[in-house]
Structure formats: structure tokens, C-alpha cells
Amino acid sequence: MGFSSELCSPQGHGVLQQMQEAELRLLEGMRKWMAQRVKSDREYAGLLHHMSLQDSGGQSRAISPDSPISQSWAEITSQTEGLSRLLRQHAEDLNSGPLSKLSLLIRERQQLRKTYSEQWQQLQQELTKTHSQDIEKLKSQYRALARDSAQAKRKYQEASKDKDRDKAKDKYVRSLWKLFAHHNRYVLGVRAAQLHHQHHHQLLLPGLLRSLQDLHEEMACILKEILQEYLEISSLVQDEVVAIHREMAAAAARIQPEAEYQGFLRQYGSAPDVPPCVTFDESLLEEGEPLEPGELQLNELTVESVQHTLTSVTDELAVATEMVFRRQEMVTQLQQELRNEEENTHPRERVQLLGKRQVLQEALQGLQVALCSQAKLQAQQELLQTKLEHLGPGEPPPVLLLQDDRHSTSSSEQEREGGRTPTLEILKSHISGIFRPKFSLPPPLQLIPEVQKPLHEQLWYHGAIPRAEVAELLVHSGDFLVRESQGKQEYVLSVLWDGLPRHFIIQSLDNLYRLEGEGFPSIPLLIDHLLSTQQPLTKKSGVVLHRAVPKDKWVLNHEDLVLGEQIGRGNFGEVFSGRLRADNTLVAVKSCRETLPPDLKAKFLQEARILKQYSHPNIVRLIGVCTQKQPIYIVMELVQGGDFLTFLRTEGARLRVKTLLQMVGDAAAGMEYLESKCCIHRDLAARNCLVTEKNVLKISDFGMSREEADGVYAASGGLRQVPVKWTAPEALNYGRYSSESDVWSFGILLWETFSLGASPYPNLSNQQTREFVEKGGRLPCPELCPDAVFRLMEQCWAYEPGQRPSFSTIYQELQSIRKRHR
């Protein structure tokens, strides 16, 4: 019988919180009691000492020194002074021993209450999101797509004219693709919800409650030892007091930590309230296609998306596995440290280890959460991998209706498709972008005058920076900044004057801020007055403000942003639209998941560190970073046209070749600039370029980029995250990245552009692509591609890096081709 089996229900959580509050009140009462005992012992010892001093004033010397009374009294007064010292020592021992330990125990108990409440709430929120909200959203979308598919099917079957039938067929194919893809997402979501449900009720929640009970029992054991130590120190030798203390000692000895909560559990324990596990809702199939419930659909429409999903899930599983490994190492290390410290710690000092025990329990809980995430991804990977392995090297099965239509295709159409990507392949590569979602933006904000903005938004306010750092920031006489005093709740105006930094404390009285003379309702108004009037800060100093020293322009507060809706997802987290509160600038906000390990968060910030140094019209602009608290944000300009790959697939049919030449010229200009800065992008592709509303292309996604003085970067760690079909042979074989390897990727980007967003090597796996390229194979010329551009592609794909053109040459060549093209 324990917390994990008897208190899994929400009612159990409530009574646990009530119990924690009651125990904290009890501990506070004990602390006040002990503090009063220390105070009374000190006062009593002081009175005895004062009596001894009074007697030493000579009253006893009136009697002969040889008098027995005099000697007895002298001994009495001497022993009284000894008793005074003993009582004073007892009081100090009580204060530094039991009372200090009890205060530490109370702080740890308060922290445990807070940590438990936060972890319980987080587990419930994650369960509700995975098990209810996400599933309901997927089901709602499923029903809508099923209705659309059924309607498109009826229109297709009812169409009589060839033109109408072809148009209805296209719509039906698109609806089928979307339905099958969403069916797969729903299957994966149901599997993830099932695993999360199982882990929550069998591992996560019981583990949390088991950890809580272990810590409570450990605290009960520590409290027992504190009380025993208190009674030993405060015990006196009188028979009456000894009897009382024996009773109290017996009461303290009756404390049994392992049985402390048995009565509580008998009174409040209840059966676990486990809701039914989610299952595939077969009613979703009533209006749509005859799909198998709980089974992935793998056919010619979904094979690419299933392969991509498997790659994505495999990457996420690798990150999750790494997280499990790290947390297992952390738990093992903490357990070993705790064992070593227990061996070297006196039993009465166990309270000193309580903080580490809580850290260990939190690490164990974190390990269970990581194992749950790993299990969900493992289950999804197995579903996807089993389906693809069952397919084998053969072609994916056709959709029955499309197979019938394919038999009726005329021989002339087949000849027209010879040497080109099949119509179905083009359809699949274009269809993902046909219904590109349009995202909304947060509304404009009312702009606030600079002087009316709060203190933390002022450019000259630097927060709690060290005083030593101020001297480095103040360069010229009259330079100033405002900072928060370290260790004190007051603000300081620091100014460089006559070669020395001067620091003036800003006085605050009656909600007015001043140095000398007139007061102002805010510090920004005070600084504005001193700047505009050039009034000396104080008559004695004669210091005048001249120039504000701004803080690092890249540092933003989370409060500086107004987040809009999610517009995408990256390797590290979600991407949102947003605005800057200061001037309504539209921004894109990349977030970093809080659960990522520190090394991955450092890789996330690598993009910002690189972009800080660059300014070019064809490089996406960095606006700032938010690192003051979690989650970490990278704030960049919002390029509203979206990514280049989706743009090609949705708008490509109406684009002229000259426009495409202008856009790849933009890409070449941006890469020429990066080449001049010795920056290696390593992930150049259409998906990582952005398009403005005026069709200007910008290079983006610098998460894999590196800056090397010699222009060569040697990578290690395998190919898990390498985009194989875009990567040069020397980078795949030897991990050698350079501007020349970026040139190879640029050749693939050219091919993507003039094939209007088709996938390179569409019928080859990553390994087959590597073997094909090593044997001298290259992509064919796209239908829309000018011959001069294809020759440039072939130069970019030279096997030897030294034989590839530089980006400067590529840019000049594209400009020349564009001028010649009509």
C-alpha cells in the first residue's frame, strides 16, 4: 500500500496537497517552539551570569574568607557561573543544530511541494493534449477530408465530358492524397496516444507518487532525528524534567517513517481512476474510402510522404534515444554520489543530503518521461518501417481508380512523357503545395512614445550588469547608462566624467524618482529631463549627460514580442509569426524546445551567431535573440512569401523562365556573399530559401552552417542529419565541407527551380543515389531549363571540387544568361 497505488486519482492529488500544507504548518510550529526555547535558555543563562557578576561585587567578602559559609557561597556562585555557561552552550547548540536543520528541512519540504505540484500538472497537461486534444483535432480533420473525398468521387463518377472528367479526376486525386496522408497521421497519433496513456498510468504517475512517498518518508526519518537531538541537548538533570523528557523521548522514538503514512492512506486511499485508452474510431471510415482501421496506407500517392515521415521519425527517435542515454547516465551518477556521501555522512547530518535526493527523484522522473517519448517514436517507426519493408524494392501499389484511368491513356501521351518525370510523379511533387495554408498575423499595436515605455524597454537600461563591466562600456566623457544595483533593490545612474566612472543612486520617495531637485514619476522621464535640459546631476559633481550607451542590439526580452500563429516547424521546435511591440515590425520567431539537451540548444543558437555578422539583401536578416528565459527564441525578418520549394510547386506554372533566372541569380548573389565571408552553408536547397512578396529570394536556415578561416570544415558524427540528395560526394564520403560542396548543392537548387519543385532522384533511396552519383550518373535536364543553365548545372556537379565554378563565376554567368534570354 503506497501513494502510487492508492492516490493515483485527482482526489488523491488533492488530499496529498492538503497533507503537505498541514505538515508544513506543523513544522513551522515546531520551528517557532525551538526558537522560543533557544531564546528562553539564553535569557536564563544571561540572568544567572548577571547574578554571578553582582555577587562578585564584594558582598560575600564581608565575611571572613575562612568562613565555611563564605566558601560554600563562593562555590555556589562559581557553580552558578558554570551553569550559566552550560546553559548558554546548550542554547547555541540548539540554534546551530536542531533549529538550523529544521529550517533547512522546511525549505526542502516547500520545494518538494512546489516540484510535485508542477510535475503533476505537467503530466496531466501532456496526457490531455496527446490523448484528447490532438486526437479530437485529427478526427475532426479526418471527417472533413473524408467528406471532401466522397464529394470529389461523386463528381468524378458523374462527369460526362472528357474535360470535366479530367478536372474532376484531378480534384479527386488531390482529395485522395490528402485523405490518405491524414489517415496515416491519425494512425500515428492514435498509436502515440496509446503509448502515452500506458506510460502515464503505469510508469509516469506511479513513479512520481512513489518518489514523493520516498522523500516524505526520508523527511520523516530526518525529523525524528532532529527531535531526538533537540531533546538530548535540552534535557536537564532534575528528576521532574528527566521524567518529562523521557516521555517526550519515547514519543519521538515511536516515529516510524516507513509506517508514517499508513493511517493517511487507509483514510483517503482510493482505486486508480484510469480512463479508457484511445482506439481507432472506425466511424471515420463510413463516408470515405474503404481503408483498414489502424493500418498505414502505402500506395503510389503516399509512398513519398511515408518515406519522409520515417526519416523524420527516425531523426526524432535518435534525439530521444540520446536523451534517454544522457538521463540514464545522470541517474547513475547521482545514485553513486548519493551512496558515497551517505557512507561519509553522520546519520544526524542526513538532512544535508535531502536536496540531492530530490534531484535524484526528479532525474528518475525525467528518465521515465524520456522513455515514454522514446517508446512512442519507436512504435511509430516500427509501423512505418514494417510497411516499407513489406513493400520491398518493388513499385508501390497503385490506387485502384487511378490504375483504371492509366490504362486508358493514349500512346501519344506516353510518348510525350518519354525521358521526363511521369505525370503522376509531377502531380505528387506539386500536390503538397496546392493548398498552401495562409497564416494570419497579429494585429498592429498602438505605438508608445519612447519616454513613456517602461524602464526595461529603454535602450540605455542594462539591468543587473556587474559594476566592473560598466567601466568597459563607458568610453567618452558624458557617456551614461542606468543599471540595477547588485544585491540592493535600487537603480544607479553610471556616467563617465573626467576619465572616471561616477555612480549616482537614483532616489525613490513617494513614487517619485530624483537625484537632486525635481522628482519624476518614472526613471525614463527623469533621464529625458536631464538630457534635454543639460542640467548637472548634482551641484557638487557638475556631471552632465551627453550620450546614452545602448545595450547589445541583438538582445530582446520575451515581452518585446507578440506571437502570432504557428507557421512552420523546424528541427529544434515550432516557428511562429509575430510582431515587435516597439515598432510593429513583422517577424518570424523560431523557438527551441525546452526539453532539448544543452548541446542541441547551443547548435540552435549557432544560426543566430552566424547571422549577426551578415547584412545582404539575399540573406535573411536577424533581428535578435531571446535568451533571458525558456523557451529560447531566434527572431528574424518575416518573409511572407514562404519557402522557395512550396512557391515553385504552387506558382511555378505561371512563372516565366526570366523570373526563375532572376530568383536563382538572387540565390547566387547571397551565396557569393557567404563565400566571401568563409561561411559554408551545408544545407542549401529550395526548402531553405525564402521568397518575398516581390519574388526576391533570400538564403535562410543556417542551422548547419559553419565559419572556417580556410573555407573547409571537417564534420564528424555520421550522416543522420545530412540531406544526401543535395550533398557533394566528398562531403558524404569524407565529411569535407567547403564552398565547393555548397556549389554542388546549388546545382541541385538550379534543377529544383527549373523542374518547378520536383524531388531530385525521385525513384532512388539515399544509398542508391550515392551509388548512382559515384558511377557518374547525374540528373537529367528539366523541360523548362535553358541549355546554358543546364551546362552550368553540370559544371556544379563536377566530381572533383576544384573543377567546380566559384559562386562569383556562377552569379556572373546567370546574369549573362538572363540578359540574353527573351
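Here, residue 1 is simply the first one shown, and the rest follow in order.
Note: Cβ is positioned from N, Cα and C throughout, glycine not excepted.
According to Swiss-Prot:
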type: DOMAIN; residues: 1-260; note: domain 'F-BAR'
type: MUTAGEN; residues: Leu334 to Pro; note: Abolishes autophosphorylation
type: DOMAIN; residues: 460-549; note: domain 'SH2'
type: MUTAGEN; residues: Arg483 to Met; note: Abolishes pTyr binding. Abolishes association with microtubules. Abolishes autophosphorylation. Reduced kinase activity
type: DOMAIN; residues: 561-822; note: domain 'Protein kinase'
type: BINDING; residues: Ile567, Gly568, Arg569, Gly570, Asn571, Phe572, Gly573, Glu574, Val575, Lys590; note: ATP binding site
type: MUTAGEN; residues: Lys590 to Glu; note: Abolishes kinase activity. Fails to inhibit proliferation of melanoma cells
type: MUTAGEN; residues: Met704 to Val; note: Reduced autophosphorylation and strongly reduced kinase activity
type: MUTAGEN; residues: Arg706 to Gln; note: Negligible effect on autophosphorylation and kinase activity
type: MUTAGEN; residues: Val743 to Met; note: Strongly reduced autophosphorylation and kinase activity
type: MUTAGEN; residues: Ser759 to Phe; note: Reduced autophosphorylation and strongly reduced kinase activity
Here the recorded positions are Arg483, Arg569, Lys590; which one has the lowest number of other Cβ atoms no more than 10 Å from its Cβ?
Arg569
Give me the DSSP three-state residue breakdown of the domain 'SH2' (460-549), ordered helix, strand, coil.
18 helix, 29 strand, 43 coil
Environment of Ile567, Gly568, Arg569, Gly570, Asn571, Phe572, Gly573, Glu574, Val575, Lys590, the listed ATP site - residues of the same chain whose CB lies within 8 A of the CB centroid:
Ser591
What Cα-Cα separation, expressed in whole Å, is found between Ile567 (ATP binding site) and Leu334 (mutagenesis position)?
41
Between Asn571 (ATP binding site) and Lys590 (mutagenesis position), how many Å separate their Cα atoms?
10
The record lists Ile567, Gly568, Arg569, Gly570, Asn571, Phe572, Gly573, Glu574, Val575, Lys590 as binding ATP. What's the largest Cα to Cα distance among them, in Å, rounded to a whole number?
14
DSSP three-state call for Leu334 (mutagenesis position): helix, strand or coil?
helix
For Gly573 (ATP binding site), which of these mutagenesis positions sit within 10 Å, Cα to Cα: Leu334, Arg483, Val743, Ser759?
none
Sequence gap of 6 or more, C-beta under 8 Å: which same-chain residues meet both conditions with respect to Val743 (mutagenesis position)?
Ala728, Cys796, Arg804, Pro805, Ser806, Phe807, Ile810
Between Val575 (ATP binding site) and Lys590 (mutagenesis position), find the distance joining the two CA atoms and give it rounded to the nearest Å.
5
